[in-house]
Amino acid sequence: MEPIGRSLQGVTGRPDFQKRLEQMKEKVMKDQDVQAFLKENEEVIDQKMIEKSLNKLYEYIEQSKNCSYCSEDENCNNLLEGYHPKLVVNGRSIDIEYYECPVKRKLDQQKKQQSLMKSMYIQQDLLGATFQQVDISDPSRLAMFQHVTDFLKSYNETGKGKGLYLYGKFGVGKTFMLAAIANELAEKEYSSMIVYVPEFVRELKNSLQDQTLEEKLNMVKTTPVLMLDDIGAESMTSWVRDEVIGTVLQHRMSQQLPTFFSSNFSPDELKHHFTYSQRGEKEEVKAARLMERILYLAAPIRLDGENRRHP
């Protein structure tokens, strides 16, 4: 059997191998970043080190070094995905160290924010809402901004704060505002959940059959910051009012957990909605008790403006 060393000598001594090696070396030495690195370290790097580290230098030039050609929508092609290489001198060799790239940091931050902002049955296009997109020319929006600013300050300092009950005509941007508040919280690394109430109620009714009702209720009861979107649009029954909404709000009130609401109804109109069940039963005391919880948790602000969904 031919010794391995002699076999390797045979391969490396072949003309085609030597040609490829020279082409690789030429490509490496023409690279501007490599040239700059060698010049910067010319006192410690000699030709022998370059020859010894040729494979590392080639690995370096074949990768994106500054993410200038990367897109957030593309997969990273680097050896270590999401990291860019930097040449370093390591003893008598040239080596590569990898650093997290700006694009990866940004995407990781976005994923973290998305994980903090949970939603149930909310349109996906609304979940990217920010206050930078909000028209503040309307006085009602200025009042809302002031309250949100005060809330964030209080929540940051104490973990508590009074939410908002946003009400107004269909399409004036109430859900958008809730999503913007949730994103603002996520930027500060606070968790929240937005729930579209009518669909949530329908799911809870179905959960009576698969015995997941308590689990779903507890998730909404205990989330750090809750936003109930379109309260009052659900089909009103005594069970919905007392066992679902009432139970959730009682827990959140007792634990002082911040809660936000949006509705097409003013507080008085919502009270009327909760007074009458589908059967026509009139229960003013229970409706009043529920409204007390809502107004304890949230300050009412009317949002004015045109219908922004259908110009």
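Heads up, the Cβ atoms here are built off N, Cα and C, so glycines get one too.
Nope, none of those substitutions made it into this model, it's the original residues.
Values in this document were obtained by computation on a predicted structure and should not be read as measured data.
In this structure, His84 (mutagenesis position) is part of a beta strand by DSSP. Of all Cβ atoms in the shown protein chains, 21 besides its own fall within 10 Å of the Cβ of His84 (mutagenesis position). What Swiss-Prot lists as Zn(2+) binding site is Cys67, Cys70, His84, Cys101.
In the three-state DSSP assignment, the secondary structure recorded for Gly168 (ATP binding site) is coil. What Swiss-Prot lists as ATP binding site is Gly168, Lys169, Phe170, Gly171, Val172, Gly173, Lys174, Thr175, and the listing cites a curator's inference.
Among the mutagenesis results in Swiss-Prot, Cys67 to Ala has the note: Loss of Zn(2+) binding, no longer interacts with helicase. The residue drawn here is the original one.
Swiss-Prot documents Cys70 to Ala as a published mutagenesis change and attaches the note Loss of Zn(2+) binding, very weakly interacts with helicase.
Here the residue is the original one, but Swiss-Prot notes a mutagenesis experiment at this spot, Cys76 to Ala: Partial loss of Zn(2+) binding, still interacts with helicase. The local packing around Cys76 (mutagenesis position), expressed as other Cβ atoms within 10 Å of its Cβ over all shown chains, amounts to 19. Following the DSSP three-state reduction, the secondary structure of Cys76 (mutagenesis position) is coil.
As a published mutagenesis entry, His84 to Ala appears in Swiss-Prot alongside the note: Loss of Zn(2+) binding, no longer interacts with helicase.
Quoted from Swiss-Prot, the note on mutagenesis experiment Cys101 to Ala is: Partial loss of Zn(2+) binding, still interacts with helicase.
The DSSP secondary structure for Lys174 (mutagenesis position) is helix. Long-range C-beta contacts of Lys174 (mutagenesis position), restricted to its own chain and to partners at least six residues apart, with a cutoff below 8 Å, comprise Leu166, Tyr167, Gly168, Asp229, Ser262, Ser263, Leu303. The annotation that Swiss-Prot gives for the mutagenesis experiment Lys174 to Ala reads: Reduced ATPase activity.
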Sequence order is fine: just name those recorded positions in His84, Lys169, Phe170, Gly171, Val172, Gly173 with a Cα within 10 angstroms of Cys101 (mutagenesis position). His84
From the Cα of His84 (mutagenesis position) across to the Cα of Gly173 (ATP binding site), what is the distance in angstrom? 42
Within 10 Å, the Cβ with the most other Cβ atoms among the binding-site residues Gly168, Gly171, Gly173 is that of Gly173
Long-range same-chain neighbours of Thr175 (ATP binding site), Cβ under 8 Å, sequence gap at least 6? Ile122, Gln123, Leu126, Ile194, Asp229, Asp230, Ser262
When the number of other CB atoms within 10 A of each residue's CB is tallied over all shown chains, which of the recorded positions Cys101, Val172 has the maximum? Val172
Quick check: of the recorded positions listed here (Cys76, Phe170, Gly171), which one has the Cα closest to that of His84 (mutagenesis position)? Cys76
